[in-house]
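Participant: Encoded as C-alpha cells, here's the structure I'll be asking about.
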Amino acid sequence: MAAVIRKLLPFPSPNPKRDNRESDDDDETSSGYRIEYSFASEYKGPLIANVPRALPVEVDQIPTALPVSFSSLRSGISYPVAPLVMTKDTKRPPDSGIEKKNGFVDSAAGSSVVLIGRDVVSGSSSSSSSKRLDVPEEVKSPADFRLSPSSPLSASAREEDHLDDDRVSDVGPRAVRFVEPFQSSECDESSYVSDGESIAATHRAERKGKRGSCYRCQLGNRFTEKEVCIVCDAKYCFNCVRRAMGAMPEGRKCQACIGYRIDESKRASLGKCSRMLKRHLTDSELRQVMNAEITCKANQLPSRLIIVNDKPLSEDELYTLQTCPNPPKKLKPGHYWYDKVAGYWGKIGEKPSQIISPNNSIGGYISEKVSNGDTEIYINGREITKPELTMLKWAGVQCEGKPHFWVDSDGSYREEGQKHPIGNIWSKKRAKIACAVFSLPVPPASSAVEPYDVPLYEQKMLNKLLLIGSEKGGATTIYKQARSLYNVSFSLEDRERIKFIIQTNLYTYLAMVLEAHERFEKEMSNDQSSGNVGDETSAKPGNSINPRLKHFSDWVLKEKEDGNLKIFPPSSRENAQTVADLWRVPAIQATYKRLRDTLPRNAVYFLERILEISRSEYDPSDMDILQAEGLSSMEGLSCVDFSFPSTSQEESLESDYQHDTDMKYQLIRLNPRSLGENWKLLEMFEDADLVIFCVSLTDYAENIEDGEGNIVNKMLATKQLFENMVTHPSLANKRFLLVLTKFDLLEEKIEEVPLRTCEWFEDFNPLISQNQTSRHNPPMAQRAFHYIGYKFKRLYDSILEPVNMRGRSFKPKLFVCQVSLESDTVDNALRYAREILKWHVEETSMFQEMSTTSIEASSSS
C-alpha cells in the first residue's frame with residue numbers, strides 16, 4: 001500500500017540522512033541522501049559518491065618507471081620534481097577516521113592528489129609550477145574516475161583548498177583522482193618550459209654491433225674513419241653518414257636528433273669539418289653544412305647556462321654578448337664575472353682572462369669577491385688578485401694605502417671620487433710585459449674593436465671568382481668594367497698610377513707617329529733623288545719641323561729605343577706645350593692621317609686627345625681607364641668586392657627564382673706572370689668558387705715569342721696556358737667559365753685574316769648559304785666564335801677524367817660566353833657566372849637526392 005501511495009505523489013522531497021560508514025545497506029541507502037524519484041522529475045541534487053574502500057593492492061600491477069641509465073643523463077639538464085603536498089585539515093583530529101586494513105591506509109584518510117599528464121621534459125624546472133595545479137572541489141561521477149590506459153602521469157601536485165566545517169562533515173571523504181590531459185586545462189606548461197627552450201632530453205646512442213663498428217651497418221672497427229653525431233655521439237662510416245644524417249640542415253646530426261640541443265662537449269668542434277666530409281661533399285655543400293651547424297638556433301648556446309655576475313642571461317643579453325665588437329672567446333656554460341666599465345671578463349673565483357667590449361648591458365652587478373682577490377685594493381668595486389697588483393706596480397701605479405681605483409676601458413685610471421685621471425695603464429710597455437708574464441689579458445688591437453657591419457651569423461657567404469688569362473687577353477678589361485658597372489671606384493692613389501701609365505703610353509703612341517714621319521721623309525728624299533714625283537702628302541718639305549721641335553722629337557725616339565719613356569710624365573708640365581706644338585705641325589698631322597688605319601684602336605683613342613692628356617692637370621675618366629693598356633702590369637694581384645644590383649626582369653620573377661641582392665662576390669684579377677716558378681702561388685686560390693679564363697678571339701692572327709725565344713701563334717700559347725690551368729692540382733674540381741673576348745674586333749679581323757691561319761683551326765670550314773639575307777646564315781664572326789668555343793670544350797673534355805661521386809660518374813662542363821668592349825656584355829658574362837654557381841649547388845643537391853633515393857630503394861628491396 002505504501003508503494004502505491006508513493007507512486008501517486010507528484011513531487012517528493014529528498015530526506016537527508018547521515019552517512020553511516022559501518023552500514024551494509026544497498027547502494028541507495030549508503031549514499032549521503034535518501035532520494036525518492038517521480039516519473040516526470042529530473043534529479044537536481046548533489047553529486048553521488050561511492051563509499052571509499054580500501055582494496056588490496058597487487059604489487060605486480062603497480063606501474064613503475066624504467067631504471068634511468070647514468071649514461072643517458074645529459075649535462076646541464078635538470079628535471080622538474082614537485083614534492084607531494086598533503087592537504088591541510090585543521091578541523092579533523094589526527095586519528096579521526098584513519099584505519100589500517102591489511103596493512104594499507106584507507107583512502108578516506110588520505111589527501112587528494114591530482115596527477116597531471118605531461119609529455120615534455122624541459123631543461124629547467126620551476127618551483128612555482130606545482131602550485132598552479134588545481135584540484136576540483138566537487139567530486140564528479142564515477143565515470144570521471146576512469147583512467148585511460150594511455151594517459152601519461154606527472155609528478156606535479158598541489159594542495160587542495162580545504163572546505164568549510166559543515167561541507168567536510170556532510171559531503172564525506174575526499175578521494176584520489178587521476179586527471180586526464182584534457183582535464184588539466186589549468187596547468188600552465190610555460191612555467192616549466194621557457195620560450196625557445198623546449199628541447200626534449202635525449203639519450204646517448206647505443207651501439208648494437210661490436211666495439212668500434214658503425215652504429216647503422218655494424219661494420220668496421222676502431223680504425224675505420226667515422227663521422228660523429230654532435231647530439232647523441234653516434235658514429236657512422238663513410239657509406240652510412242648520408243643515410244643517417246640526410247641533408248644535414250643543422251649540421252652533423254642524425255635525422256632523429258634534428259631539433260635537439262648539441263652535446264656541450266662538442267661545441268668546440270662546431271664548424272670544423274672532418275676529412276671524411278671533405279671527401280664526401282663538394283666545397284659549396286661543405287660551406288653550407290658548416291654554416292648551418294654554427295648558425296642554426298638549435299645549436300646555439302642556451303642563454304640560461306651562462307651566468308654573469310650571479311644572474312643568468314636572457315636570449316637578448318646572450319645575443320648582445322656574442323655580437324659585440326670583441327666577444328668572449330670559447331664561451332662555455334658556467335659562472336662568469338664581468339666589469340662593465342673596463343671590460344674585464346673572467347670566471348667566478350679566478351683572475352681576468354680577457355678584456356671584452358665594455359658597456360654591455362648584461363648580467364647583474366659585480367661584487368667585491370668575484371675574482372677571489374685578497375689584496376684589499378679595488379678596481380671598479382672588485383678586489384683584485386695578486387698578479388693584477390703586481391702588474392699595476394710594474395706600470396707605475398701607486399698602490400700604497402689600499403686605494404680604490406676607477407679604470408676606464410682605454411686604460412686611464414683615477415681614484416674613486418676624483419674627476420681627473422692620474423695616468424694610463426696601457427701606455428707603459430712594462431704593463432703589457434707583466435700581463436704576458438702573469439697570463440693577464442691585454443686590450444684588443446684597434447682592428448679587433450671595430451664594429452661589424454652585420455652580426456657574424458647574418459653575414460652572407462662570399463663567392464670568389466678567379467679571373468685569369470693571357471697577356472692582352474681581355475681579363476684586365478673585364479676587371480675594369482666590373483668596377484665601373486658596380487660603382488666600385490678606384491682610389492686616388494690608383495688613379496694617379498693609372499694617369500702615369502696612360503701618359504707613358506701616350507708618348508709611346510707619339511713615338512710611333514714620329515718614326516713613321518722619319519720613314520716617310522726618307523722615302524720622299526729617295527724619290528726626289530731618283531727624279532720621281534710623290535703625292536702631296538709625301539711632298540711635304542723635311543724642314544717643316546723647326547729645330548726646337550726636331551730636337552724634342554729626336555729625344556722621344558731615343559728614349560723609346562732605350563725603353564725609358566717613363567721620364568716624360570713627371571715633366572708633363574714643362575713638356576705639355578712642346579707636345580702640343582709638335583702635334584700641330586702639318587707634316588705630323590699628315591703622317592698621322594696616313595698611319596691612322598694601321599694603329600691600334602686604343603692608340604687612336606688617346607692620340608685624338610693628346611693635347612688634353614699631355615697636361616699635368618689631366619684626370620683620367622672611366623672610359624680612359626677602360627681604354628688604357630698596361631694596367632695588368634700595375635700589380636700582379638687585384639680584387640674587387642661587389643654585389644649585383646637587381647634588375648626589373650629579375651624583380652618580375654617569383655621569390656624562389658630571385659637572387660639575393662645582398663650576396664657578395666669577389667672578383668680576383670690574377671696575372672699568370674706573378675705566380676712564380678711552377679705556379680706555386682696558385683695554391684692561395686684553392687677556395688675560389690669559379691675560374692673565369694679569358695681568351696682573345698683575335699689571338700689566332702697574332703704571333704708572340706715564347707720563353708725559349710721561338711715565335712709561336714698566340715692562340716696556341718693561350719691553349720697551352722689553358723691546359724696548365726685546368727690540370728693544376730689547386731684548381732681540381734673547379735668550375736670553369738671560358739670568356740671569349742674582343743668579339744667586336746673579330747668581326748673586322750676575320751675579314752682580313754682567315755681563321756685557318758692558326759694550325760689548330762685548320763679544319764674550320766663552315767657551310768655558307770647562297771642566300772646571304774637568310775636568317776639561318778649567321779655572320780662569319782659568329783660562326784668563328786662557336787667554332788672556337790667548341791674546340792676549347794673538346795680540349796677540356798679530353799683533359800679531364802670523369803669524376804666519381806657516391807658511386808656515380810659524371811663529366812665536368814666547360815661554360816662559354818662572349819664579351820666585347822660594351823659594358824652590357826661584361827655584365828651578362830658576370831651574371832652568367834652567378835647562374836653557374838647557383839646551378840652547381842642545385843645540381844649537386846638534386847644529384848644527392850637521386851643518389852640517396854636510389855640507394856634507399858635498393859636497400860629496401
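Every residue, even glycine, has its Cβ placed from backbone N, Cα and C.
Residues or ranges marked as domain 'G-alpha' by Swiss-Prot on the basis of sequence analysis: 461-853. Positions annotated as GTP binding site by Swiss-Prot, on the basis of similarity to another entry: 469-477, 624-632, 741-744. Quoted from Swiss-Prot, the note on mutagenesis experiment T476 to A is: Strongly reduces GTP-binding and GTPase activity. If you look up Swiss-Prot, you'll see T476, S632 marked as Ca(2+) binding site, on the strength of sequence analysis.
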Participant: In angstrom units, rounded to an integer, how far apart are the Cα atoms of Q627 (GTP binding site) and T476 (mutagenesis position)?
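Facilitator: Per the Cα atoms, Q627 (GTP binding site) and T476 (mutagenesis position) stand 10 Å apart.
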Participant: Which one is it, among the binding-site residues G469, T741, D744, that lies nearest to T476 (mutagenesis position) by Cα separation?
Facilitator: G469
Participant: Report the same-chain neighbours of T741 (GTP binding site): residues 6+ apart in sequence with Cβ closer than 8 Å to its Cβ, ordered by sequence.
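Facilitator: Listed in sequence order, they are G469, G473, G474, A475, T477, I478, C694, V695, S696, L697, Q818, V819, S820.
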Participant: Below 8 Å Cβ to Cβ and six or more residues apart, same chain only. Which residues does that give for D624 (GTP binding site)?
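Facilitator: Looking at Cβ-Cβ distances below 8 Å from D624 (GTP binding site), excluding near sequence neighbours, one finds I502, F606, I613.
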Participant: Can you tell me the three-state DSSP label for Q627 (GTP binding site)?
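Facilitator: Helix, per DSSP.
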Participant: What is the number of other Cβ atoms found within 10 Å of the Cβ of G630 (GTP binding site)?
Facilitator: 14
Participant: Among the recorded positions T476, Q627, point out the residue whose Cβ has the most other Cβ atoms within 10 Å, with all shown protein chains included in the count.
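Facilitator: Neighbour-count leader: T476.
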Participant: Looking only at the domain 'G-alpha' (461-853), what is the model's average confidence as pLDDT?
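Facilitator: So the average pLDDT across the domain 'G-alpha' (461-853) works out to 82.
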Participant: Please report the number of other Cβ atoms within 10 Å of the Cβ of K472 (GTP binding site).
Facilitator: 20
